[in-house]
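Accompanying notes for the structure given below.
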Amino acid sequence: EDCIPKWKGCVNRHGDCCEGLECWKRRRSFEVCVPKTPKT
């Protein structure tokens with residue numbers, strides 16, 4: 001199964017984002033795969 005590219009929805013598929021991406025809940029919106037932010 002293909003991974004989910006950047007800015008595409010990942011609702012109910014939190015583990016399916018492509019490498020380097022993470023599922024993020026946008027405010028007043030749905031969950032999308034976004035580039036992982038460095039944890040500082």
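Cβ atoms here come from the backbone N, Cα and C positions, even for glycine.
At each noted position, the model has the original residue.
Annotation for His14 (mutagenesis position): spatial neighbours Cys23, Glu31, criterion Cβ-Cβ under 8 Å with sequence separation of six or more. Swiss-Prot documents His14 to Ala as a published mutagenesis change and attaches the note No change in ability to inhibit rASIC1a channel.
A simple way to gauge crowding: the CB of Trp24 (mutagenesis position) has 16 other CB atoms within 10 angstroms, across all the protein chains here. Trp24 to Ala appears in Swiss-Prot as a mutagenesis experiment; the accompanying note says: 170-fold decrease in ability to inhibit rASIC1a channel.
In the three-state DSSP assignment, the secondary structure recorded for Lys25 (mutagenesis position) is strand. Swiss-Prot documents Lys25 to Ala as a published mutagenesis change and attaches the note No change in ability to inhibit rASIC1a channel.
Shown in sequence order, the list is empty: the chain has no residue 6+ apart in sequence with a C-beta less than 8 angstroms from the C-beta of Arg27 (mutagenesis position). Looking at Swiss-Prot, you'll find the mutagenesis Arg27 to Ala noted as follows: 165-fold decrease in ability to inhibit rASIC1a channel.
Taking a C-beta cut-off of under 8 angstroms and a sequence separation of 6 or more, Arg28 (mutagenesis position) has no same-chain neighbours. One entry in Swiss-Prot concerns the mutagenesis experiment Arg28 to Ala. Its note says: 14.5-fold decrease in ability to inhibit rASIC1a channel.
Its own atom aside, the Cβ of Lys25 (mutagenesis position) has 12 Cβ atoms within 10 angstroms in the protein chains shown.
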